[in-house]
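J.: Below are the structure tokens for one structure; questions will follow.
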Amino acid sequence: MSIASDPLIAGLDDQQREAVLAPRGPVCVLAGAGTGKTRTITHRIASLVASGHVAAGQVLAVTFTQRAAGEMRSRLRALDAAARTGSGVGAVQALTFHAAAYRQLRYFWSRVIADTGWQLLDSKFAVVARAASRTRLHASTDDVRDLAGEIEWAKASLIGPEEYVTAVAAARRDPPLDAAQIAAVYSEYEALKARGDGVTLLDFDDLLLHTAAAIENDAAVAEEFQDRYRCFVVDEYQDVTPLQQRVLSAWLGDRDDLTVVGDANQTIYSFTGASPRFLLDFSRRFPDAAVVRLERDYRSTPQVVSLANRVIAAARGRVAGSKLRLSGQREPGPVPSFHEHSDEPAEAATVAASIARLIASGTPPSEVAILYRVNAQSEVYEEALTQAGIAYQVRGGEGFFNRQEIKQALLALQRVSERDTDAALSDVVRAVLAPLGLTAQPPVGTRARERWEALTALAELVDDELAQRPALQLPGLLAELRRRAEARHPPVVQGVTLASLHAAKGLEWDAVFLVGLADGTLPISHALAHGPNSEPVEEERRLLYVGITRARVHLALSWALSRSPGGRQSRKPSRFLNGIAPQTRADPVPGTSRRNRGAAARCRICNNELNTSAAVMLRRCETCAADVDEELLLQLKSWRLSTAKEQNVPAYVVFTDNTLIAIAELLPTDDAALIAIPGIGARKLEQYGSDVLQLVRGRT
């Protein structure tokens with residue numbers, strides 16, 4: 001049979017064909033986005049089996065997700081049916097690392113660990129929580145989740161409890177809690193898994209650790225395993241952790257029949273322990289390795305590919321040295337567009353309007369995605385799509401109002417509303433959110449930071465509402481939030497996809513909107529804290545590259561100059577767009593992103609519009625100078641403290657700081673002047689008015 005007529009070779013381009021026909025032995029396929037790597041991998045496996053180099057049962061293909069493993073198995077079965085060679089390539093095992101290790105450990109366990117049994121932990125949460133308690137660490141739910149994540153990172157990085165503190169410092173990693181505390185919890189966690197009842201608890205990392213140890217330390221096990229599997233294929237090799245590499249090395253032994261496929265410039269999971277160094281060092285470990293580059297992109301238009309190339313061309317560091325120069329193979333399409341907006345609601349409204357036009361012109365909603373850096377950014381887009389009547393689904397996360405921390409916040413606000421407080425709404429909201437995790441600075445832990453981002457988004461949403469309706473009180477706010485929550489479409493497969501850039505890896509759509517591309521969000525602020533030229537910042541650049549390469553035809557990139565309508569426009573476009581995005585102006589909003597709710601309050605000093613609840617309370621811009629009677633302010637605070645103690649309520653329930661400042665500035669001398677200050681209603685006038693006016697009169 002000629003190559004042209006061989007169904008395992010026909011239809012491949014010359015780069016793919018080179019990879020498929022490479023001889024047995026170490027092969028490294030550097031495959032860019034959209035270059036057909038899965039097709040190339042499966043055809044290589046089928047070719048090796050069909051040519052008799054290896055039996056189907058002796059091949060082990062591993063990847064990182066069940067979805068990817070399932071896709072590989074499906075394609076191998078299809079090739080088996082199409083080739084009609086009788087090779088049985090459809091029987092090749094394509095598994096995740098953990099699934100492969102689970103099967104192997106179950107088979108070898110009794111031979112290497114004597115008579116003790118084992119049980120797999122579906123979740124380590126309960127054991128980590130118990131370990132934290134036994135070390136006298138008072139850990140919240142988010143703390144426990146962050147501790148579990150940190151233990152996973154350590155084990156994936158082959159770092160034990162006794163080495164953790166030193167390793168974290170050497171890696172310049174920001175642990176979610178004190179490193180010594182984490183090490184103590186980690187040590188206790190490992191001790192708790194050895195229950196002493198004849199059953200050992202194993203987490204998913206233990207599957208890999210015990211599998212590697214069994215092969216490394218038992219010659220009979222190694223011989224049996226290495227006789228069973230003789231050829232290995234690893235997909236997404238740039239995402240391998242040191243622990244997974246240890247397992248792979250144990251599988252191989254002193255052999256080199258290994259094919260790896262990856263792209264170091266799509267390494268975006270370093271927080272899990274993934275490292276591109278194994279891909280970058282492949283030719284050093286195997287000097288005779290064949291290296292094939294796949295650079296023909298069949299997914300995206302030349303216009304999208306060109307932008308991706310320009311973004312990654314500016315990359316720095318060792319990873320950048322392996323970058324591929326993609327060449328778009330599709331028909332030309334529209335040029336990617338760049339849009340600057342005055343604020344986030346305007347950005348979201350414009351994106352929703354653009355999506356509506358795409359859908360009207362025939363693009364299925366399921367072929368459209370909105371991608372952002374952090375999950376908390378989804379709220380404004382959920383609202384905009386809801387207002388536009390466009391169904392959506394949130395991938396890799398929950399809808400904003402379905403998140404646990406938001407449900408907790410709304411419940412807490414409902415309880416406060418039952419106390420009939422007249423305190424300034426913004427202050428009430430922040431006081432309620434503070435115990436739930438809203439701090440002045442974002443926490444370090446991943447889960448705690450996600451909670452903080454969601455709570456911050458809720459607080460900013462309240463500020464947006466107050467800017468439009470300065471007289472808004474808590475019952476009205478809760479009604480508005482309930483309206484938003486109830487109006488949100490339930491997740492539907494046919495809807496527009498909302499996803500973080502991390503969750504979008506491995507997926508593609510006809511149209512992609514990359515939103516919120518402002519410095520401090522992408523690259524994210526905690527990456528910038530490591531320095532502008534640091535590896536964390538470079539990983540953020542790779543995130544943008546991954547996002548761009550998700551688009552087949554339509555691609556729009558956008559950012560907002562401020563969070564809220566009328567807010568200070570201090571944001572800048574992502575530094576990754578420097579020299580790429582054209583000079584832009586803030587785009588006009590299609591229609592209005594918020595309902596017109598009457599004239600805005602204005603500063604009593606400069607007459608500018610007031611856009612925050614604090615400014616409305618003070619009746620001036622927070623930057624405008626004003627005379628505050630400092631002695632009166634101290635007296636008011638002292639009076640508030642004693643009154644709050646008498647009534648057994650928080651101080652803000654009596655009056656907030658901003659209300660006291662307004663009183664000390666405006667010096668009201670009668671009931672009419674006092675009640676004119678926002679935050680002082682009829683009830684508070686009746687309850688506290690005489691005391692306050694007596695203090696003011698004593699100073700005037």
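Note that Cβ sites are derived from N, Cα and C of the backbone, with glycine treated the same way.
None of the listed substitutions appears in this model.
So Swiss-Prot lists the following for this protein:
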type: DOMAIN; residues: 10-301; note: domain 'UvrD-like helicase ATP-binding'
type: BINDING; residues: G34, T35, G36, K37, T38, R39, R299; note: ATP binding site
type: MUTAGEN; residues: Q266 to R; note: Loss of growth, no ATPase activity. No DNA unwinding. Does not translocate along DNA
type: DOMAIN; residues: 302-553; note: domain 'UvrD-like helicase C-terminal'
type: MUTAGEN; residues: E508 to A; note: Not essential for growth, no helicase activity. Wild-type ATPase activity, translocates along DNA. No DNA unwinding
type: DOMAIN; residues: 626-700; note: domain 'HRDC'
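On this model, are these features tucked inside or out on the surface, and what's nearby?
T.: All protein chains included, T35 (ATP binding site) registers 26 other Cβ atoms within 10 Å of its own Cβ.
Take the CB of Q266 (mutagenesis position) and look out to 10 A: across all protein chains shown you find 24 other CB atoms.
Packing around E508 (mutagenesis position) is summarised by its Cβ count: 16 other Cβ atoms lie within 10 angstroms of its Cβ, all protein chains included. E508 (mutagenesis position) falls within neither a helix nor a strand when secondary structure is assigned with DSSP, and so counts as coil.
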J.: Rounded to a whole number, how many Å is the Cα of E508 (mutagenesis position) away from the Cα of T35 (ATP binding site)?
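T.: Taking the Cα atoms only, E508 (mutagenesis position) lies 13 Å from T35 (ATP binding site).
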J.: To the nearest whole angstrom, what is the C-alpha distance linking Q266 (mutagenesis position) and T38 (ATP binding site)?
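T.: Each residue's Cα considered, Q266 (mutagenesis position) and T38 (ATP binding site) end up 16 Å apart.
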J.: Determine, for the ATP site, the additional residues of the same chain whose CB lies within 8 Å of the mean position of the CB atoms of G34, T35, G36, K37, T38, R39, R299; present them in sequence order.
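T.: So the additional residues around the site are A31, A33, T40, L294, Y298.
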J.: Within 10 Å of the Cβ of R39 (ATP binding site), how many other Cβ atoms are there?
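T.: Result for R39 (ATP binding site): 17 neighbouring Cβ atoms inside 10 Å.
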J.: Just report the maximum Cα pair distance in Å for the recorded ATP binders G34, T35, G36, K37, T38, R39, R299, no decimals.
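T.: Max Cα-Cα spread across the ATP binders: 13 Å.
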J.: Counting only residues 6+ away in sequence within the same chain, which have a CB under 8 Å from the CB of G34 (ATP binding site)?
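T.: Looking at Cβ-Cβ distances below 8 Å from G34 (ATP binding site), excluding near sequence neighbours, one finds D297, Y298, R299, S300, V305, L326, E508, T549.
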